[in-house]
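J.: Encoded as structure tokens, here's the structure I'll be asking about.
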Amino acid sequence: MALQVELVPTGEIIRVVHPHRPCKLALGSDGVRVTMESALTARDRVGVQDFVLLENFTSEAAFIENLRRRFRENLIYTYIGPVLVSVNPYRDLQIYSRQHMERYRGVSFYEVPPHLFAVADTVYRALRTERRDQAVMISGESGAGKTEATKRLLQFYAETCPAPERGGAVRDRLLQSNPVLEAFGNAKTLRNDNSSRFGKYMDVQFDFKGAPVGGHILSYLLEKSRVVHQNHGERNFHIFYQLLEGGEEETLRRLGLERNPQSYLYLVKGQCAKVSSINDKSDWKVVRKALTVIDFTEDEVEDLLSIVASVLHLGNIHFAANEESNAQVTTENQLKYLTRLLSVEGSTLREALTHRKIIAKGEELLSPLNLEQAAYARDALAKAVYSRTFTWLVGKINRSLASKDVESPSWRSTTVLGLLDIYGFEVFQHNSFEQFCINYCNEKLQQLFIELTLKSEQEEYEAEGIAWEPVQYFNNKIICDLVEEKFKGIISILDEECLRPGEATDLTFLEKLEDTVKHHPHFLTHKLADQRTRKSLGRGEFRLLHYAGEVTYSVTGFLDKNNDLLFRNLKETMCSSKNPIMSQCFDRSELSDKKRPETVATQFKMSLLQLVEILQSKEPAYVRCIKPNDAKQPGRFDEVLIRHQVKYLGLLENLRVRRAGFAYRRKYEAFLQRYKSLCPETWPTWAGRPQDGVAVLVRHLGYKPEEYKMGRTKIFIRFPKTLFATEDALEVRRQSLATKIQAAWRGFHWRQKFLRVKRSAICIQSWWRGTLGRRKAAKRKWAAQTIRRLIRGFVLRHAPRCPENAFFLDHVRTSFLLNLRRQLPQNVLDTSWPTPPPALREASELLRELCIKNMVWKYCRSISPEWKQQLQQKAVASEIFKGKKDNYPQSVPRLFISTRLGTDEISPRVLQALGSEPIQYAVPVVKYDRKGYKPRSRQLLLTPNAVVIVEDAKVKQRIDYANLTGISVSSLSDSLFVLHVQRADNKQKGDVVLQSDHVIETLTKTALSANRVNSININQGSITFAGGPGRDGTIDFTPGSELLITKAKNGHLAVVAPRLNSR
């Protein structure tokens, strides 16, 4: 068989060697550690993960040895059936990460190793699937890890539960309420560096989706005497040290505080201000951030810290006796700070601290206090201020956690998960009223545990007729009755002493106890003890034999602490406080209430009874915490201490009940309702009795006789694996049913949707057919009318406009315009135009002219300046030569060039001679002499003022435009032209005969430059020119086959030019 290995997030390797024999290997820091729960050798080393699997389950030694083995291997969790036993390791084991949470989420209880997260997930799934309120009860001695377990549970729910619709604010507040309550309610004791000095029960509300949507906290009996007194090696509440160590300098200056705790009387009595395991500075940052998360405003934080600082200043108030031995305040500076921080009148506070107000026969009298009484009043005020502030703080947190959607349907379907973190059983060298109340609370919780697990389970078996061998256990009801019994209990006797007239003292209370309960087996005093016991019992002490062991209590302070007396004038002073928190803590209605308030013990007893009712209304889960040693050292296993805790927690009795009993029981109706889908005969409904239906169901599931029993109203299943197998089958069945339901629903949904679409389609079709029919009829009617009007108009089309032909004429006009719009000319050369009807001829002509003008305007707007100049020159050429000179048509498609000679082709001497005159145009020409007509190469330059004829580097002739009288050219295709100058100009030798290959271009540019457009003469036959003073020359032009220029015999210049017939 192949070996399969699986590595899980905790570092364990699961080797599957047999389908029913899982084998685990865990990798530890000290090498490879094998934990094979099914192998004998591994079990000998790490023990079993469920005490139910112990072979010698009745042996206390075997039980403790199993704890030792697992503790040695850092396996701090072990089951007793569904009960989790946790041993405090006093160090971080790295087993609470997100990976661990995911490993335990949604997994059956016994499919994974024991863990607090397994209990958390089981409780959460029961809350969601069965819709029943749940409670996790965490119990154990002080320092056993109860508070840490509560925090881990909250962390698990915050990380793994779905987020509510309105975000994760509730989850954050649930988590952040812990550091705030710990700061104000926890302190270092001899046994625990973070001991809860109050009891806490938290309800977390979940909506139907399983998301946390709200919460509520109940607090019980804050140990307010710790504010003014601490035993040696203990500290006051954390908040005082955190504020001094972590507060900003400005904050401390405003509060009048200094960082040294030794400066405050209330912080030095335990002589333990600094603790290496506590970082007050970092804890302060956590608390400060948490206050913001739970909706504290900056003003509220400032008011709260003012109250905390006022308690420290109260402790530093000192008194001195005057001549009459009455107390007087001697620390004015502290009083000044108190007055400002508490926002009260200084004189009123001074008087309240040194006097007591007494009302006698309707009159108010002030009685001065001696030094002892003034110190008592000061400490009473400090305790009252702090304890009431703590109560206000819990209320503030509850308002922050309250669900905001109480009217929504999802809120009405919420379920509640309760977390109980109560102070553990305490036995100190000096035990007082607070330890008495705390241990009484633990007795009540132990009694509830017995009721819900041991006693109720055995009674249930008997009531259901299940064969059962009774398990003997110690029922601590006798101790609870000793404390709380009406008229005869310790609390009743204490209240009676506190309320009776006369001089009642702690010793008279002890004497009355001795008289009333002297025969009780769990009560002992010095007077009632034998000679040997009296050595360990003082005269002012009594001893109770609790379920957890013997505890000796000193009666000193019992009456004062139970009365919780605060002088009336101190109450009046605090009621006048302008501090918003103080004004809520001290209500003025207290002053007018004549009824004596209930004592502290009675209030605590009533609140415990209420707590027990709350827990009894929920489905409980148990975490039993064990402290391995008193020194808080990791790895140390104190067998004597652990044996004591195992005994008083009743773990062995719980194990024996679990081994002899059944793991699961449920009423027939509920069981059938949950699992009926697994059997075809019971699904979907069962018509007979529920008991018969369950019998059919378990037979179908294949339960063996030893796996279950049928009671009178319930079915009992012995083994968890049987229930897990049933749950697995149900999960598979649910998937199948869900698929069928989804298919049926989808079919129904889409069928309904199809029918709706079909009805809509029929309606739309009907409406559309009617609309089309009406449109068609209207169209036909309109067409008939239109045809009738057109025919009538056509008949009268030549008549003047009248109602009969107006429609036809308008139609004709419209048709013509629409047709014209489609057939408009595309350019100015396009002369096409649709033939208009007779009535539109005038309008058509106007439109044609507008169209042409528009096209011309668009064309002109689109051309560049260079092209515009080109067109202008071409237009001038056309005006001069079109139809008059044979070679003009050949020049039309050729663009005129700005110049035919570059500046590099013109001599620099010529340019220098011209000076600043720019050359507008230059072209090479041939000049003919005036006498012999000899041709000579020249350059013709046009400037803004003259025509310049250049020979190489010499200006031969300059003709100003003013002296240019005209230009002559023949009508043939030759390229000769004559520039005529004034005869009176002595500077000129006569007219100039020139020849240019670009004669049209040259003459056009010359005419434009000289402004002689109208001075160009196009001659036919001959041109006469001035050849010099008193002498004329003639040029004869005759058509021929080719161009020929010669001097004729008659002395004329004969030019033969071919006719191109292009004109």
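Cβ from N, Cα, C; glycine included.
In this structure the noted substitutions are not present, so the sites keep their original residues.
Below are the features I grabbed from Swiss-Prot:
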- 47-731: domain 'Myosin motor' (DOMAIN)
- Asn88, Tyr96, 139-148, 192-196: ATP binding site (BINDING)
- 734-757: domain 'IQ 1' (DOMAIN)
- Ser736 to Ala: Abolishes interaction with YWHAB (MUTAGEN)
- Ser736 to Glu: Increases affinity for YWHAB (MUTAGEN)
- 885-1059: domain 'TH1' (DOMAIN)
J.: Just going by other Cβ atoms within 10 Å, which of the recorded positions Asn192, Ser195, Ser736 has the emptiest spot?
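T.: Each of the recorded positions Asn192, Ser195, Ser736 was scored; lowest Cβ tally within 10 Å is Ser736.
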J.: In whole Å, note down how far the CA of Ser736 (mutagenesis position) lies from the CA of Asn88 (ATP binding site).
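T.: Ser736 (mutagenesis position) has its Cα 45 Å from the Cα of Asn88 (ATP binding site).
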J.: Among all the protein chains here, how many other CB atoms are within 10 A of the CB of Gly140 (ATP binding site)?
T.: 24
J.: What are the DSSP helix, strand and coil residue counts for the domain 'IQ 1' (734-757)?
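T.: DSSP composition of the domain 'IQ 1' (734-757): 24 helix, 0 strand, 0 coil.
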J.: Under DSSP, is Lys146 (ATP binding site) helix, strand or coil?
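T.: Note: Lys146 (ATP binding site) is helical by DSSP.
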J.: Among Gly140, Gly143, Lys146, Asn192, Ser195, these being the binding-site residues, pick the one whose CA is nearest to that of Ser736 (mutagenesis position).
T.: Lys146
J.: Other Cβ atoms within 10 Å is the metric here; tell me which of the binding-site residues Asn88, Gly143, Lys146 scores highest.
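T.: The residue with the densest Cβ neighbourhood is Lys146.
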J.: Kindly state the mean pLDDT of the domain 'Myosin motor' (47-731) in the predicted structure.
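T.: The answer is 88, the mean pLDDT of the model over that range.
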